[in-house]
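Peer 1: The structure is given below, and queries will be raised subsequently.
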Amino acid sequence: MPITINNFNYSDPVDNKNILYLDTHLNTLANEPEKAFRITGNIWVIPDRFSRNSNPNLNKPPRVTSPKSGYYDPNYLSTDSDKDTFLKEIIKLFKRINSREIGEELIYRLSTDIPFPGNNNTPINTFDFDVDFNSVDVKTRQGNNWVKTGSINPSVIITGPRENIIDPETSTFKLTNNTFAAQEGFGALSIISISPRFMLTYSNATNDVGEGRFSKSEFCMDPILILMHELNHAMHNLYGIAIPNDQTISSVTSNIFYSQYNVKLEYAEIYAFGGPTIDLIPKSARKYFEEKALDYYRSIAKRLNSITTANPSSFNKYIGEYKQKLIRKYRFVVESSGEVTVNRNKFVELYNELTQIFTEFNYAKIYNVQNRKIYLSNVYTPVTANILDDNVYDIQNGFNIPKSNLNVLFMGQNLSRNPALRKVNPENMLYLFTKFCHKAIDGRSLYNKTLDCRELLVKNTDLPFIGDISDVKTDIFLRKDINEETEVIYYPDNVSVDQVILSKNTSEHGQLDLLYPSIDSESEILPGENQVFYDNRTQNVDYLNSYYYLESQKLSDNVEDFTFTRSIEEALDNSAKVYTYFPTLANKVNAGVQGGLFLMWANDVVEDFTTNILRKDTLDKISDVSAIIPYIGPALNISNSVRRGNFTEAFAVTGVTILLEAFPEFTIPALGAFVIYSKVQERNEIIKTIDNCLEQRIKRWKDSYEWMMGTWLSRIITQFNNISYQMYDSLNYQAGAIKAKIDLEYKKYSGSDKENIKSQVENLKNSLDVKISEAMNNINKFIRECSVTYLFKNMLPKVIDELNEFDRNTKAKLINLIDSHNIILVGEVDKLKAKVNNSFQNTIPFNIFSYTNNSLLKDIINEYFNNINDSKILSLQNRKNTLVDTSGYNAEVSEEGDVQLNPIFPFDFKLGSSGEDRGKVIVTQNENIVYNSMYESFSISFWIRINKWVSNLPGYTIIDSVKNNSGWSIGIISNFLVFTLKQNEDSEQSINFSYDISNNAPGYNKWFFVTVTNNMMGNMKIYINGKLIDTIKVKELTGINFSKTITFEINKIPDTGLITSDSDNINMWIRDFYIFAKELDGKDINILFNSLQYTNVVKDYWGNDLRYNKEYYMVNIDYLNRYMYANSRQIVFNTRRNNNDFNEGYKIIIKRIRGNTNDTRVRGGDILYFDMTINNKAYNLFMKNETMYADNHSTEDIYAIGLREQTKDINDNIIFQIQPMNNTYYYASQIFKSNFNGENISGICSIGTYRFRLGGDWYRHNYLVPTVKQGNYASLLESTSTHWGFVPVSE
């Protein structure tokens, strides 16, 4: 049966079943038993603060108690009202967890499964129901005293947070011999200390995705992920597979490195998080933990076979029932003999589920929320929110609520987009700092006098995590004895969520028939912990490092005015100065508004900044790093690069190691030798020893690669990622200063247009965030390429060199073994030597995907080798009404005749076949491209729109790159778009797409996306809108000489078509024309197709941007043969007289409610209304009040759309919201009924056949009528009857 989550008020009375007073004996803040509420099954909540400290104190401590950030509030959960809120927040989170199958399964296991009643001190034949890690006392007040009346055996108790409110923790019980039942198979109760309304915030600045496209890239965690992460720990504890806390990766503590101080990354945390971070734990260690758990489970099974008694003896009657519960929990097998055993396959299945499926990383995907992609992410100031308010946080969507338009790009979690997310009081925060001390030399002094220390405090969390080399396991490199009995352990592959959890029927759980025995004896009271304090550390530096440079870019608080400076020292010493690394920006900002031209000045400043941050320097397109971001050096002074002069030149000389503040040199530990021997001098055993050695040799190579990967992930990538985070902060500091300067100048501005330009000024400032997102994509690409280059060029060769030396020694030993036993091996010597020689002939290849199942890492590596953009050798774009090549190869582009360039999106260019429209574009590619080798595999893609076409028109070439009858071309012949490869006049091959030339209006004039891929040794393929249309084999085209000139021109192909006159002018529009020096695959093409659609902007029927204040014919996708008309004031759709013509019916104009009047594009989520003019009278479309009638019956919640005379009053009846609904086959939108504030989506616009009222009479026959379906309209969301198209009247 489904899981039921109980509802409570904190004031509800104790009922001795679901509400009890519990005494855990663990909370040192509790002077008496605490009120507890059963959420479901074995899961309980105590809405009180929790501490294990011997002397607990909830006040902000005088010194830091953790390397992590801390938030303290002694008043939190101090009142019954606070406790009631906390209780209801936990209940709501459990309901949200329970809304997905994986969450339901998680709750089910925690609420029904039980720890083993006992531990390794318990006699093997006994169930002990009174163990201290399992039993919690139930107490009742009798007079002035609390009396124990029983006990319960929960699996999880959730309490309020510990002293540090933002540091959730899951704890369990330690046994007297310093072992944990939670780690030894038995399982144990977990106490989770958490605060659901305080959330950590992170940056997704290192991700090349669109989340930051319209705002800053900072987001808060969904509170269910915080809770579910801790529930993962609780489940590991419950199943007895918890990883010991001493299994960690520590941060480097040396003053040589800028690394987080005293941070220990626990393996247990990595397991609970999952995802890419799991690769920080070597597979050998993961296998060790799994095998250890298997041994413990075998011990548990052995105990179950021996159980004969229970403590207390009154529970002997429950022995059989508890055995069955434990057999089910551990997935043990009961043999025909009755013996309980462990089936290894069932154990592996269970272990994989617990460690690879139930992870924070997977939860984020399944609940569709934004989350950190790796465990080690940049942390920002925490936020709080009222998650009990369904308008802020609901069970289905969390913060990303569709009705508030916060579901797009996870805006509900975005700190700059959701006002409900409030930063906590900074006065209550506490940080561990590193104090940098820079002692400069006074060059003016004759004796080079050292100046006083220039101090800078940097938060510990702002430093990168650099793993200590001593924690990267090296035991795999120890000397190893090889004989005929040596075994090789192979590590299992990762498993997927789909394979395990989501295939289960989690709704059929059965009744929660849990036992809660009453026990009279007292549990042991365990001692509390002592509070540990940390001291800030001081680190001397010999130059102003990146942290000083970032500090110099921050705008000081309460500064009335400021100027930009190029001197970091000046900015550090003067609060009215801000350092910038863009000289022209400094000049323009500091000049201020000249001659009252405020808007021109602001535009110039923003354009200068955005131009600078989008700069890339290309040294060599064939190199590993495709483009350098030149301003990273002066922005962060990485490795004192500013002192070295030009950063790009320094990078070219030094390479990627210039970016690493620490650990620029990589060394592999000494590889222990193989000691080869055979105990018995027998032929088969010697041969087996040789085989085992060859297998161990392969394992040694793979182990070395794995060690290298662990080192790269924990010590190198973290440093590279830190540069991305720092650059994100730097760009935002620069943009923040620009915004502040614009505000200051606007405040002083007194022009008559001040109010009119206010919205333009705001749009200018907002555009800075958009450009920062674009710049971060460039920076992240550069950083990723550098990190991968370091792996392949700095690390991998050294590992292979060491392994080759190891191979030479091992091979010599094996040959010696064969020679020294040549008599025993008679007849086999030459064969064995050949086997050894062949085995050592080649190195073991490094396939990175053999060492990780990390999809994010795979994407990075694939980008390194096969990045789509990197393979562009031509990118023809319209930039500021000029056609240019933006690929980096700088092809020459010229225009002849009348080529019309569109100055607004989609920035296309138009070609015509005759008259004034005739023109051509000529592209001459760079001489440095070696065409014949480049085009062994190549692809071409472009968007094209062609006006109406008929089959008897002549054929036309539209794009031509043929010279001396050799090359390629694209044309239109009859109803086909044709791509042709031509070797000579007699040898060519073509592939085509049948273009719709039907007589129906829908069959022409639309934008569509064409991709042709060519593999000269394989196939030619054509894709339309990302879909594969046709594949043909490339045959006998081995000598194509490709031209460097590409001409875009409509030229008639002789002897084609029936019409020979030039009077029928053909027009077409082209945009985003690319050539790639590779064969794109289907995934590449889909990425390209989706990235070029700009899906947030609503499209008209042809695929152009839908515009405000422009006339359109409105059509329904299900009834394209109908046009919009009015019968009295009721809108109806009549049958067209000519299916080939959209120009029939009434025209509508889309009007905006509010927003930027300079941007005429209609965007998804816009609130708008529709104007219509009929016989010179103005109307609005509006929703009528009467419901529709069908078959003489009222149709519930369906209302007609009619006409209302236009007035100045804009009321809710005429207001709608629009969302794009584009797909492979057409461009359309969905229209929803909304209100003036856009806060309420009450219905969806559809179409259907109804009768409607006119005056007091009903029409006798039915009409096709547009309607609004209110109430439950979810079923219509997928219906094409709700898809509306807008055909421009002018086209």
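Using the three backbone atoms N, Cα and C, a Cβ is placed for every residue, glycine included.
Annotation source Swiss-Prot lists Zn(2+) binding site at His229, His233, Glu269. According to Swiss-Prot, the feature active site maps to Glu230. Among the mutagenesis entries in Swiss-Prot is Tyr1119 to Ala, noted as: Receptor-binding domain (RBD) no longer binds eukaryotic gangliosides GD1a or GM1a, reduced GT1b binding, GD1b binding unaffected. RBD fragment enters neurons but does not compartmentalize normally; uptake is not stimulated by K(+). If you look up Swiss-Prot, you'll see Tyr1119, Ile1247, Gly1248, Thr1249, Tyr1250, Ser1281 marked as ganglioside GD1a (d18:1(4E)) binding site. Recorded in Swiss-Prot as a mutagenesis result, Ala1126 to Lys carries the remark: Receptor-binding domain (RBD) no longer binds eukaryotic gangliosides GM1a, GD1b, reduced binding of GD1a and GT1b. RBD fragment does not enter neurons; uptake is not stimulated by K(+). Under the heading ganglioside GD1b (d18:1(4E)) binding site, Swiss-Prot lists Ala1126, Asn1127, Ser1128, Arg1129, Tyr1146. Among the mutagenesis results in Swiss-Prot, Tyr1146 to Ala has the note: Whole toxin has dramatically reduced toxicity. The residue drawn here is the original one. Quoted from Swiss-Prot for the published mutagenesis His1193 to Ala: No effect on receptor-binding domain (RBD) binding to eukaryotic gangliosides. What Swiss-Prot notes for the published mutagenesis of Leu1203 to Phe is this: Receptor-binding domain (RBD) has decreased binding to neurons. Whole toxin has greatly decreased toxicity. Decreased binding to mixed gangliosides. Here the residue is the original one, but Swiss-Prot notes a mutagenesis experiment at this spot, Trp1258 to Ala: Receptor-binding domain (RBD) has greatly reduced binding of ganglioside GD1b, no longer binds neurons. While the structure shown retains the original residue, Swiss-Prot records the mutagenesis experiment Ser1281 to Tyr with this note: Receptor-binding domain (RBD) has decreased binding to neurons. Whole toxin has decreased toxicity and decreased binding to mixed gangliosides.
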Peer 1: Per 10 Å Cβ neighbour count, which of the recorded positions Tyr1119, Tyr1146, Tyr1250 ranks highest?
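Peer 2: Per the Cβ count, the most surrounded site is Tyr1250.
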Peer 1: Determine which residues of the same chain, besides Tyr1119, Ile1247, Gly1248, Thr1249, Tyr1250, Ser1281, have their CB within 8 A of the center of the CB atoms at the recorded ganglioside GD1a (d18:1(4E)) site, and list them by sequence.
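Peer 2: Result: Asn1116, Asp1118, Phe1133, Ser1246, Leu1264, Val1265, Pro1266, Thr1267.
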Peer 1: An 8 Å radius from the center of the His229, His233, Glu269 Cβ atoms defines the neighbourhood of the Zn(2+) site; name the other residues of that chain inside it, in order.
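Peer 2: Counting only non-site residues, the set is Thr170, Glu230, Asn232, Ala268, Tyr271, Ala272, Phe273, Glu360.
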Peer 1: Run through the Cβ atoms and count how many others sit within 10 Å of the one on Thr1249 (ganglioside GD1a (d18:1(4E)) binding site).
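Peer 2: 12, counting other Cβ atoms within 10 Å of Thr1249 (ganglioside GD1a (d18:1(4E)) binding site).
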Peer 1: Sequence order is fine: just name those recorded positions in His229, Glu230, His233, Ser1128, Arg1129, Tyr1146 with a Cα within 10 angstroms of Ile1247 (ganglioside GD1a (d18:1(4E)) binding site).
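Peer 2: If one measures from the Cα of Ile1247 (ganglioside GD1a (d18:1(4E)) binding site), no recorded positions come within 10 Å, so the answer is none.
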Peer 1: List the Cα distance (Å, whole number) between Gly1248 (ganglioside GD1a (d18:1(4E)) binding site) and Ser1281 (mutagenesis position).
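Peer 2: Spelling it out, the Cα of Gly1248 (ganglioside GD1a (d18:1(4E)) binding site) and the Cα of Ser1281 (mutagenesis position) are 8 Å apart.
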Peer 1: Give the sequence-ordered list of residues that share a chain with Leu1203 (mutagenesis position), lie 6 or more positions from it, and have CB atoms under 8 Å from its CB.
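Peer 2: Set apart from Leu1203 (mutagenesis position) by at least 6 residues yet with Cβ under 8 Å, we have Ala1126, Arg1129, Gln1130, Ile1131, Met1172, Ile1174, Tyr1179, Asn1180, Leu1181, Phe1182.
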Peer 1: Select one residue from Ala1126, Ile1247: among these recorded positions, choose the one with the most other Cβ atoms within 10 Å of its Cβ.
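Peer 2: Of the recorded positions Ala1126, Ile1247, the highest Cβ count within 10 Å belongs to Ile1247.
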Peer 1: List, in sequence order, the residues of the same chain other than Ala1126, Asn1127, Ser1128, Arg1129, Tyr1146 whose Cβ lies within 8 Å of the centroid of the Cβ atoms of the recorded ganglioside GD1b (d18:1(4E)) site.
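Peer 2: So the extra residues in range turn out to be Tyr1125, Gln1130, Ile1131, Val1132, Ile1174, Gly1202, Leu1203.
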Peer 1: How long is the line from the C-alpha of Ser1281 (mutagenesis position) to the C-alpha of Thr1249 (ganglioside GD1a (d18:1(4E)) binding site), rounded to the nearest angstrom?
Peer 2: 12
Peer 1: According to DSSP, does His233 (Zn(2+) binding site) fall in a helix, a strand, or coil?
Peer 2: helix
Peer 1: Write down the Cα-Cα distance for Thr1249 (ganglioside GD1a (d18:1(4E)) binding site) and Tyr1119 (mutagenesis position), rounded and given in Å.
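Peer 2: Approximately 12 Å lies between the Cα of Tyr1119 (mutagenesis position) and that of Thr1249 (ganglioside GD1a (d18:1(4E)) binding site).
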Peer 1: Using only C-alpha positions, which one of Glu230, Asn1127, Tyr1146 is spatially nearest Tyr1250 (ganglioside GD1a (d18:1(4E)) binding site)? These are the recorded positions in the record.
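Peer 2: The answer is Asn1127.
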Peer 1: For a quick check of understanding: among the recorded positions Glu230, Glu269, which residue's Cβ has the most other Cβ atoms within 10 Å?
Peer 2: Glu230
Peer 1: Work through the binding-site residues one by one (His229, His233, Arg1129) and point out the residue whose CB has the fewest other CB atoms within 10 angstroms.
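Peer 2: Arg1129, out of the binding-site residues His229, His233, Arg1129, has the fewest neighbouring Cβ atoms within 10 Å.
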Peer 1: DSSP secondary structure for Asn1127 (ganglioside GD1b (d18:1(4E)) binding site), reduced to helix/strand/coil, please.
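Peer 2: Note: Asn1127 (ganglioside GD1b (d18:1(4E)) binding site) is in a strand by DSSP.
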Peer 1: Using other CB atoms within 10 angstroms as the count, which residue among the recorded positions Asn1127, Ser1281 scores least?
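Peer 2: Relative to the other recorded positions in Asn1127, Ser1281, Asn1127 has the fewest Cβ atoms within 10 Å.
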Peer 1: Where Thr1249 (ganglioside GD1a (d18:1(4E)) binding site) and Glu269 (Zn(2+) binding site) are concerned, what is their Cα separation in Å, rounded?
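Peer 2: Computed Cα spacing between Thr1249 (ganglioside GD1a (d18:1(4E)) binding site) and Glu269 (Zn(2+) binding site) is 59 Å.
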Peer 1: According to DSSP, which kind of secondary structure is Ser1281 (mutagenesis position) found in, if we only use helix, strand and coil?
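Peer 2: Helix, per DSSP.
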Peer 1: Among the recorded positions listed here (Asn1127, Ser1128, Tyr1146), which has the Cα closest to the Cα of His233 (Zn(2+) binding site)?
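Peer 2: With Cα distances computed to His233 (Zn(2+) binding site), the winner among Asn1127, Ser1128, Tyr1146 is Tyr1146.
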